[in-house]
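*Asks:* Not my notes, these are from Swiss-Prot:
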- Arg26, Gly52, Gly53, Asp73, Ala102, Gln103, His119: S-adenosyl-L-methionine binding site (BINDING)
- Arg26 to Ala: Lack of activity (MUTAGEN)
- Asp73 to Ala: Lack of activity (MUTAGEN)
- Trp124 to Ala: Lack of activity (MUTAGEN)
- Tyr247 to Ala: Decrease in activity (MUTAGEN)
Amino acid sequence: MQDRNFDDIAEKFSRNIYGTTKGQLRQAILWQDLDRVLAEMGPQKLRVLDAGGGEGQTAIKMAERGHQVILCDLSAQMIDRAKQAAEAKGVSDNMQFIHCAAQDVASHLETPVDLILFHAVLEWVADPRSVLQTLWSVLRPGGVLSLMFYNAHGLLMHNMVAGNFDYVQAGMPKKKKRTLSPDYPRDPAQVYLWLEEAGWQIMGKTGVRVFHDYLREKHQQRDCYEALLELETRYCRQEPYITLGRYIHVTARKPQSKDKV
């Protein structure tokens, strides 16, 4: 079973993900967490791996802050878009681009990295535990993993709010092969277990878009964005709202004491 490659719909991906309030909100909440992680890691410049980094929006922002960023992606088109965006922002010297799948990145890295970004990729890979093991192997002891994944509970809630009862009863099968709907929505409890069994120490959990997608009046997503962001920020790091997020962002540390595997 192959992992998803976005070469065929790179433009649609960019427009639908980042050209909307859902993309803006996702980035806003994500960066609240990342700013906290960076503050905890101290003032030094970091080696950052953005695994499956797509067109590089998050990676470029890291590079703008002076960090050395390695971006890998399975899609050649996404790599090209990321390179162009990095050049436009003037951060190409702080970035390295590798055309490979996240699970193959270890052979391209000479030394471990300090921070790994793995955002909205886990729900597209057929063997998630293998990918997480690879990421563990390329992270230095004491380093941090920033993992954001598509939440199966959020998908179910979204469909129930929409009244898609038959679809939920049928187990929410994927309707088309080549769409932006993830292949493998993840159960958060399962993901947390995978991390803990592998030795990661979970530092924090955040629901991403815990209200936005459920609004009855969709125009409020745009017209009331600032108020919505304020309320998302207030509730997104407490239950039950974490588990209602369309995505969940987990930060986890690789312990100093455990040897690299």
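Cβ atoms are placed via backbone N, Cα and C, with glycine included.
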*Asks:* Could you find out if DSSP has Trp124 (mutagenesis position) as helix, strand or coil?
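*Replies:* The residue in question, Trp124 (mutagenesis position), is helix (DSSP, three-state).
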*Asks:* Using C-alpha atoms only, work out the spacing between His119 (S-adenosyl-L-methionine binding site) and Asp73 (mutagenesis position) and round it to an integer in Å.
*Replies:* 12
*Asks:* Spatial neighbours of Gly53 (S-adenosyl-L-methionine binding site) among the mutagenesis positions Arg26, Asp73, Trp124, Tyr247, defined as Cα within 10 A: which are they?
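*Replies:* So far as Cα distances go, the mutagenesis positions lying within 10 Å of Gly53 (S-adenosyl-L-methionine binding site) are Asp73.
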*Asks:* For the S-adenosyl-L-methionine binding residues given in the record (Arg26, Gly52, Gly53, Asp73, Ala102, Gln103, His119), what is the largest pairwise C-alpha separation in angstrom?
*Replies:* 24
*Asks:* If we check Cα distances from Tyr247 (mutagenesis position), which of the binding-site residues Gly52, Ala102, Gln103 wins as closest?
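*Replies:* When the Cα distances are compared, Gly52 comes out closest.
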*Asks:* Can you tell me the three-state DSSP label for Gly52 (S-adenosyl-L-methionine binding site)?
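*Replies:* DSSP assigns Gly52 (S-adenosyl-L-methionine binding site) to coil.
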